[in-house]
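A.B. asks: According to Swiss-Prot:
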MUTAGEN   W12 to R  Decrease in activity
MUTAGEN   W12 to A  No change in activity
MUTAGEN   R13 to A  Loss of activity
MUTAGEN   K52 to A  Loss of activity
MUTAGEN   D69 to A  Loss of activity
ACT_SITE  D69  active site, proton acceptor
MUTAGEN   Q70 to A or T  No change in activity
MUTAGEN   K81 to A  Strong decrease in activity
MUTAGEN   E154 to A or Q  Decrease in activity
Amino acid sequence: MPKLILASTSPWRRALLEKLQISFECAAPEVDETPRSDESPRQLVLRLAQEKAQSLASRYPDHLIIGSDQVCVLDGEITGKPLTEENARLQLRKASGNIVTFYTGLALFNSANGHLQTEVEPFDVHFRHLSEAEIDNYVRKEHPLHCAGSFKSEGFGITLFERLEGRDPNTLVGLPLIALCQMLRREGKNPLMG
């Protein structure tokens, strides 16, 4: 049975994969994440998830390698990590009363036989109308400077939303576990069977 590798150094993705109670290792993929000028957000996350998984194939032959990538889209534009409090406030002002869509690309690459499975999962976050005071307090309390969209849905960010729409709530955090379980089963690695 091939061993499992998560092509990521993200603590959030690691924590999500740990929910499946299967043994895995993490490894940093080496991929240029620069978007191409002609790529849609869906195409970008699909390409990067695939490249991340395949980039580790020579280091991990005979493994199942998981690649994942996510972008946040508001008004047709990819929204990155804010990195500063002012940028976080600006992103939240733009999101207020709007829908922010997250696209998460998922790839499972079997480095033993070259079989690749991919999927893109959308997830919509409906923001309620936020006051300036609410935005300021949220940024001060949560410090979402390294989170695309300037919020942490798994934390205090839940207070910002009217509703969430998507197939799998784990997708919003960065790893669609329902889709991943389906892919793993197709490779003969059912999480429920050890």
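From the backbone N, Cα and C atoms, a Cβ is placed for every residue, glycine too.
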A.B. asks: Which residue among the mutagenesis positions D69, E154 has the fewest other Cβ atoms within 10 Å of its Cβ, if you could check?
C.D. replies: E154
A.B. asks: K81 (mutagenesis position): which of the mutagenesis positions W12, R13, D69, Q70, E154 is the nearest Cα neighbour?
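C.D. replies: It is Q70, whose Cα lies nearest.
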A.B. asks: Taking only the Cα atoms, work out how far K52 (mutagenesis position) lies from D69 (mutagenesis position), in Å, as a whole number.
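C.D. replies: Between the Cα atoms of K52 (mutagenesis position) and D69 (mutagenesis position), the distance comes to 8 Å.
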A.B. asks: If you draw a 10 Å sphere around the Cβ of K81 (mutagenesis position), how many other Cβ atoms fall inside it, taking every protein chain shown into account?
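C.D. replies: Its Cβ has 16 other Cβ atoms within 10 Å.
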A.B. asks: C-alpha of W12 (mutagenesis position) to C-alpha of E154 (mutagenesis position): distance in Å?
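C.D. replies: About 10 Å separates the two Cα atoms.
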A.B. asks: What same-chain residues, at least 6 away in sequence, bring their CB to under 8 Å of the CB of R13 (mutagenesis position)?
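C.D. replies: Listed in sequence order, they are L6, S68, V173, G174, L175.
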